[in-house]
Amino acid sequence: MASILLRSCRGRGPARLAPPRAASPRGSLRDRACLSCTRTLGLTSRESVLSRCCTPAHPVYLCFKGEPLSCWTQRPECQGTAARTTWTPASARLVVTGPQYLPVRGWHSSSPLGEDSVIEKSLKSLKDKNKKLEEGGPVYSPPAQVVVRKSLGQKVLDELRHYYHGFRLLWIDTKIAARMLWRILNGHTLTRRERRQFLRICADLFRLVPFLVFVVVPFMEFLLPVVVKLFPNMLPSTFETQSIKEERLKKELRVKLELAKFLQDTIEEMALKNKAAKGNATKDFSAFFQKIRETGERPSNEEIMRFSKLFEDELTLDNLTRPQLVALCKLLELQSIGTNNFLRFQLTMRLRSIKADDKLISEEGVDSLTVKELQAACRARGMRALGVTEDRLKGQLKQWLDLHLHHEIPTSLLILSRAMYLPDTLSPADQLKSTLQTLPEIVAKEAQVKVAEVEGEKVDNKAKLEATLQEEAAIQQEHLEELKRASEAVKDIQPEVAEATLPGRPGPEPQPPVDDVILPSEVLTDTAPVLEGLKGEEITKEEIDILSDACSKLQEQKKSLTKEKEELELLKEDVQDYSEDLQEIKKELSKTGEEKYIEESAASKRLSKRVQQMIGQIDGLITQLETTQQDGKLGPSQSTPTGESVISITELISAMKQIKHIPEHKLISLTSALDDNKDGNINIDDLVKVIDLVNKEDVQISTTQVAEIVATLEKEEKIEEKEKAKEKAEKEAAEVKN
């Protein structure tokens with residue numbers, strides 16, 4: 001377990017009439033739906049749909065005081081007339097790579113803006129309920145049900161069933177955790193989905209058997225030096241230094257830091273226990289989903305708004321089908337060709353950018369935007385932007401911000417509702433209801449477990465088991481698709497070409513040229529321009545790893561522990577925030593006299609104590625390393641300058657050339673994309689965040705997309721700093737008031 005540690009539609013052809021097909025309900029997503037252009041048939045049961053626009057409309061960009069909107073692609077809307085040839089997959093280049101066995105990088109993945117832990121969601125839910133009660137607004141209250149007393153035999157059967165599913169869950173979790181741990185120890189990289197599954201499984205194991213904290217965690221800490229010796233691939237080779245003592249200390253620091261972060265994430269994943277909870281939230285969610293899926297009965301608006309919050313972006317995107325992913329990419333004008341992981345990565349980054357922009361727009365005010373800015377904002381969110389009045393643009397943007405920021409409806413659900421092209425006359429609640437009907441069954445299972453955790457109710461072992469098995473099946477399916485892509489890539493190599501390249505084997509004898517007789521009337525000339533895409537600017541997985549190694553070497557040369565210190569400070573902030581959230585939850589429950597019923601689990605308390613001990617050990621290791629470096633090569637006159645995390649483009653290019661040869665033009669293109677202010681310098685810590693974000697996904701991106709990722713991360717950091725400053729000011733004001 002200690003090893004998880006290292007956390008680790010371009011151009012389009014003309015519209016053609018489709019053959020007669022069965023009628024489908026309005027708002028349904030067809031596999032052949034092209035949602036970037038309403039001229040394409042198959043969206044609804046209609047046989048002819050007018051184009052949204054007949055002239056090219058180049059995208060405009062929304063800017064707030066020098067903070068531009070990032071955009072993945074820049075292309076005009078399709079035209080209603082000019083099209084000489086039909087688009088074919090051959091016009092786009094799809095790069096497929098096989099499985100790569102790479103060392104797990106010691107970098108923490110960038111967390112999306114606003115991603116909350118279970119305890120933070122519980123706190124938000126309590127605050128929302130109390131606020132509505134104080135304001136006298138509508139609060140969801142389930143219908144009163146007559147409590148039926150169970151017989152003794154029924155109670156015994158329920159308990160036996162509960163423990164049966166609990167032991168099954170424990171056995172399956174243990175098998176999955178052991179398999180993932182073995183993959184990590186052998187140098188394999190866990191995907192984002194696998195890491196999330198591993199984190200949840202560890203939280204389940206500690207929840208089911210709290211005594212494991214006393215056995216597993218100290219045992220892991222004791223065996224860390226042995227594991228590092230037996231499994232050298234667990235750490236990147238760039239940890240090798242001239243000083244054996246310094247190398248040992250750095251490895252120990254890296255592993256302890258990542259282990260402490262992982263344990264803190266596990267603590268935050270474990271829900272609180274509410275002794276007064278009667279399981280109503282789980283039953284209410286089951287009844288709600290049964291209404292919209294089976295009976296056809298319309299739930300109340302309060303139910304729809306309440307349960308829609310559970311379908312978070314990550315949960316929704318990870319379980320959408322490929323036709324739905326393609327439809328969303330086309331709606332948001334993203335590349336719709338590639339693997340499912342690539343499409344999800346594109347959508348995730350776009351949704352993160354939209355979420356950051358929503359907060360900026362809300363801060364500046366919708367009324368302060370110009371018409372072009374309103375059109376750009378609406379178009380980026382999949383809403384109609386052309387041929388409507390300014391008041392209409394402001395109205396639909398204000399409605400979006402109200403649903404997203406005030407009602408906390410996930411961005412993925414809002415985008416998916418736009419992709420279905422539902423009538424504008426439908427209310428937001430009805431649009432969300434229609435959207436929830438299209439989600440796969442696995443999403444409902446995950447949301448059912450989540451609602452129990454947020455409300456502090458007893459988690460149903462059967463529901464948890466079903467969700468775990470479904471997620472494991474999805475992970476295995478991804479592995480099969482990866483192997484299939486690798487085998488197809490091997491088949492593309494012609495056997496004759498492979499044999500001709502063998503040493504000592506003569507090549508094929510040249511055949512005499514044969515002139516073909518071509519009749520003039522049979523010659524077909526294609527006058528359409530060739531779509532080149534991003535050829536020459538793609539960044540492969542191997543090049544990402546080379547860039548990662550170069551950053552590690554540069555950090556080693558600078559003898560910098562800035563990254564470790566920053567991660568330790570973030571870990572301390574997480575621990576403090578967790579403690580403050582616990583106190584706030586008890587404070588909110590004290591308003592209704594229920595604070596005595598809420599308690600932290602025994603495993604969570606034990607893990608918290610262990611994390612506090614590890615933080616003290618990490619502080620000691622950092623102090624020891626700094627002392628070693630000062631006693632070694634770094635003297636008083638050779639101290640590291642103030643801007644130690646800033647490197648020049650020339651340094652980065654030289655470091656990458658030392659590892660492996662990369663074409664000069666690609667190096668220049670990549671470094672230019674990373675240098676957003678064009679001053680010739682790059683912050684190596686920011687570069688590490690981008691590498692870590694891309695390295696966790698098995699995708700290949702372009703240098704343009706790298707620049708957009710940098711812009712998105714910068715926006716998120718600015719917003720996070722503003723929110724922290726605002727929270728600090730509110731706390732100080734509350735302390736002064738008290």
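Each residue, glycine too, has its Cβ placed from N, Cα and C.
Although substitutions are noted, the structure shown does not include any of them.
Per Swiss-Prot, these features apply:
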- ASP204 to Asn: Does not affect mitochondrial localization and ability to mediate calcium efflux from mitochondrion (MUTAGEN)
- GLU221 to Gln: Does not affect mitochondrial localization but abolishes ability to mediate calcium efflux from mitochondrion (MUTAGEN)
- 251-536: domain 'Letm1 RBD' (DOMAIN)
- 662-697: domain 'EF-hand' (DOMAIN)
- ASP675, ASN677, ASP679, ASN681, ASP686: Ca(2+) binding site (BINDING)
DSSP three-state assignment for ASP675 (Ca(2+) binding site): coil
Give me the count of other Cβ atoms within 10 A of the Cβ belonging to ASN681 (Ca(2+) binding site). 16
At the Cα level, what's the spacing in Å between ASP675 (Ca(2+) binding site) and ASP204 (mutagenesis position), rounded? 43
Could you put numbers on the helix, strand and coil content of the domain 'EF-hand' (662-697), residue by residue per DSSP? 23 helix, 3 strand, 10 coil
Rounded to the nearest angstrom, how far is the Cα of ASP204 (mutagenesis position) from the Cα of ASP679 (Ca(2+) binding site)? 49
Tell me, by DSSP, whether ASP204 (mutagenesis position) is helix, strand or coil? helix
Across the domain 'Letm1 RBD' (251-536), what does the mean pLDDT come to, as a whole number? 79
ASP204 (mutagenesis position) sits from ASP686 (Ca(2+) binding site) (Cα to Cα, rounded, in Å) at a distance of 34
Which residues in the same chain, at least 6 apart in sequence, have a Cβ under 8 Å from the Cβ of ASP204 (mutagenesis position)? LEU169, LEU170, ASP173, LYS464, THR468
Same chain, |i - j| six or more, Cβ under 8 Å of ASN677 (Ca(2+) binding site); the result in sequence order is none
Count the Cβ atoms, other than its own, that fall within 10 Å of the Cβ of ASP675 (Ca(2+) binding site), considering every protein chain shown. 18
Cβ-centroid neighbourhood (8 Å) of the Ca(2+) site, ASP675, ASN677, ASP679, ASN681, ASP686 excluded: VAL646, LEU674, ASP676, LYS678, GLY680, ILE682, ASN683
Ranked by how many other Cβ atoms lie within 10 Å of their Cβ, the binding-site residues ASP679, ASP686 are led by ASP686
